[in-house]
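Visitor: The (R)-malate binding site feature in Swiss-Prot is assigned to Arg107, Tyr108, Ser109, His110, Lys121, Gly140, Phe141, Leu142, Arg147; the stated evidence is experimental evidence. Summarising the annotation, Swiss-Prot assigns domain 'PAS' to 212-323. The domain 'Histidine kinase' annotation in Swiss-Prot covers 346-538, and the record cites sequence analysis as its basis. Under its mutagenesis entries, Swiss-Prot includes Arg107 to Ala with the note: Abolishes the stimulation by fumarate to the same extent as complete deletion of the dcuS gene. His110 to Ala appears in Swiss-Prot as a mutagenesis experiment; the accompanying note says: Abolishes the stimulation by fumarate to the same extent as complete deletion of the dcuS gene. Swiss-Prot gives this note for the published mutagenesis Arg147 to Ala: Abolishes the stimulation by fumarate to the same extent as complete deletion of the dcuS gene. In Swiss-Prot, the entry for mutagenesis Asn248 to Ala, Asp or Gly states: Causes constitutive active state of the kinase, leading to constitutive expression of a target gene, without addition of C4-dicarboxylates. The structure shown retains the original residue. Swiss-Prot lists Asn304 to Asp among its mutagenesis entries, and the accompanying note reads: Causes constitutive active state of the kinase, leading to constitutive expression of a target gene, without addition of C4-dicarboxylates.
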Amino acid sequence: MRHSLPYRMLRKRPMKLSTTVILMVSAVLFSVLLVVHLIYFSQISDMTRDGLANKALAVARTLADSPEIRQGLQKKPQESGIQAIAEAVRKRNDLLFIVVTDMQSLRYSHPEAQRIGQPFKGDDILKALNGEENVAINRGFLAQALRVFTPIYDENHKQIGVVAIGLELSRVTQQINDSRWSIIWSVLFGMLVGLIGTCILVKVLKKILFGLEPYEISTLFEQRQAMLQSIKEGVVAVDDRGEVTLINDAAQELLNYRKSQDDEKLSTLSHSWSQVVDVSEVLRDGTPRRDEEITIKDRLLLINTVPVRSNGVIIGAISTFRDKTEVRKLMQRLDGLVNYADALRERSHEFMNKLHVILGLLHLKSYKQLEDYILKTANNYQEEIGSLLGKIKSPVIAGFLISKINRATDLGHTLILNSESQLPDSGSEDQVATLITTLGNLIENALEALGPEPGGEISVTLHYRHGWLHCEVNDDGPGIAPDKIDHIFDKGVSTKGSERGVGLALVKQQVENLGGSIAVESEPGIFTQFFVQIPWDGERSNR
């Protein structure tokens with residue numbers, strides 16, 4: 001049976017950075033040094049060969065200008081005395097041969113004396129017989145040699161012979177090989193220095209890369225990108241100059257920024273971002289800024305900015321932020337569910353008490369009183385709860401209203417749901433959360449306005465028609481002063497004293513974000529009435 005292996009084991013792990021760099025640099029060094037070696041060796045070979053040839057030519061020219069050689073060529077080969085002179089020079093300069101010939105190529109000297117008087121062997125002497133110096137590689141009686149030829153002239157500048165000098169080719173090759181070894185050792189030394197430098201470079205790179213391999217860096221980068229784009233919080237990163245270097249999708253949505261449409265570069269965003277969030281203090285002192293509230297394009301954002309350090313040096317900052325309105329919606333949605341649960345719990349205790357009463361009447365066999373009690377209880381439920389659940393189809397809104405009715409009762413006031421109210425459930429959580437925020441704020445404001453003296457009355461009307469929910473909240477409290485009613489929805493304006501006036505501003509913002517509207521009427525000492533209109537997906541939820 002074949003066992004499956006983990007994915008990481010099946011993947012072929014890329015070559016390590018150190019191995020890759022060493023191999024690449026070694027290959028480049030080897031290629032460069034090989035080319036240098038070939039070129040340099042070729043030049044050294046030519047220079048060595050030319051140097052030996054020039055040395056031989058210098059000796060040949062000296063002999064050609066010698067009076068003894070000129071005079072000797074006027075005699076017979078065996079009587080000329082040239083052999084003794086040539087052999088002395090040959091041995092002194094470690095040459096293979098020195099041959100002096102007349103114009104008929106007859107030898108006047110040779111390392112093998114018996115060949116004196118015989119013709120010179122080789123066609124490479126012909127140029128010299130015609131008055132031209134010549135260098136050639138050829139083989140005579142002795143060995144393969146590098147041979148040079150120089151014409152000999154008398155006092156009247158008439159050519160009377162040729163001096164031929166030979167260098168054993170193996171000697172030339174030996175000198176070239178000796179030079180070649182010095183080149184090879186230089187190349188090997190260069191390779192060694194290059195490898196040592198490469199190892200040092202690899203160590204420096206590994207330190208810069210925190211010991212990570214390239215494929216690990218690639219994996220971390222992909223994971224970082226996936227993480228940044230998957231979180232709901234907006235993320236904006238800046239460098240030590242305050243220039244934006246990174247922005248994730250959530251931040252683009254919250255800031256209404258689209259790179260493909262608004263900017264081809266982040267420079268414009270960097271300028272606007274520095275005006276919205278002051279990161280200079282964070283970059284200068286490294287002091288984090290936490291839980292700051294800023295407003296961007298009618299959105300209330302909760303932002304945290306922290307410095308980014310590398311080796312103790314601040315190299316940038318990261319800001320994370322989230323729509324605070326959304327956070328409040330979630331909290332209010334949770335409050336609605338909690339209120340619904342509390343209302344059910346309270347009603348369960350109430351019904352438990354009523355069941356105990358029914359059980360007691362059964363034991364006492366007071367059937368007439370039992371009948372009256374059950375009928376009264378059923379009527380009360382129908383009036384208070386049954387009618388509400390029949391009109392309000394959203395369990396969350398129903399539970400919320402029940403909790404507010406109970407709260408008003410506990411405070412000695414009355415909260416009434418208008419008999420004409422009808423509210424279908426909505427498929428939009430934003431709409432439900434906004435309605436809970438709106439009703440909660442308006443009802444709580446009304447309860448505070450009614451004060452501790454009991455007997456106040458609050459009425460709520462919810463009417464759905466053609467995709468719109470019309471909501472009215474009335475109370476018979478003290479009303480709103482005329483000088484404040486026009487600014488009642490402004491942030492910081494309140495009838496409850498200082499450090500208040502946020503709730504209605506938030507309600508207005510949420511209602512308008514949905515495309516709705518809110519208005520107020522009030523007559524001091526008589527009433528206050530709020531009118532709210534928001535879109536409501538009631539028809540969609542009933543499909």
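Just so it is clear, glycine is given a Cβ too, placed from its N, Cα and C backbone atoms.
Don't expect the noted substitutions in this model, because it carries the original residues.
Give me the structural setting of these features: burial, nearby parts and distances.
Guide: DSSP gives His110 (mutagenesis position) a coil state; it is part of no helix or strand. Around the Cβ of His110 (mutagenesis position), a 10 Å sphere holds 26 further Cβ atoms from the protein chains shown.
A mean pLDDT of 81 is what the model gives for the domain 'Histidine kinase' (346-538).
Within the same chain, residues at least 6 positions away in sequence whose Cβ sits under 8 Å from that of Arg107 (mutagenesis position) are Pro77, Val99, Val100, Thr101, Arg115, Ile116, Gly117, Gln118, Pro119, Phe120.
DSSP assigns Arg147 (mutagenesis position) to a strand in the three-state reduction.
For Asn248 (mutagenesis position), the number of other Cβ atoms no farther than 10 Å from its own Cβ, over all displayed protein chains, is 21.
The DSSP secondary structure for Asn304 (mutagenesis position) is strand.
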Visitor: Give me the Cα-Cα distance between Arg147 (mutagenesis position) and Lys121 ((R)-malate binding site), rounded to a whole Å.
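Guide: That comes out at 12 Å between the alpha carbons.
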Visitor: Say you check the Cα of Asn248 (mutagenesis position) against those of the recorded positions Ser109, His110, Lys121, Asn304; which is nearest?
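Guide: Considering only the listed recorded positions, the nearest one is Asn304.
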Visitor: Can you give me the same-chain residues 6 or more apart in sequence from Asn304 (mutagenesis position) with a CB-CB distance under 8 Å?
Guide: Pro288, Arg289, Arg290, Asp291, Glu292, Ser319, Thr320, Phe321
Visitor: Can you tell me how far the Cα of Lys121 ((R)-malate binding site) sits from the Cα of His110 (mutagenesis position), in Å?
Guide: 12
Visitor: Near Ser109 ((R)-malate binding site), which residues of its own chain have a C-beta under 8 A away, given they sit six or more steps off in sequence?
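Guide: Listed in sequence order, they are Ile82, Gln83, Ile85, Ala86, Glu87, Ile98, Val99, Val100, Ile116.
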Visitor: Return the count of C-beta atoms lying within 10 angstroms of the C-beta of Lys121 ((R)-malate binding site), excluding that atom itself.
Guide: 16
Visitor: Counting across all protein chains shown, how many other Cβ atoms sit within 10 Å of the Cβ of Arg147 (mutagenesis position)?
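Guide: Result for Arg147 (mutagenesis position): 26 neighbouring Cβ atoms inside 10 Å.
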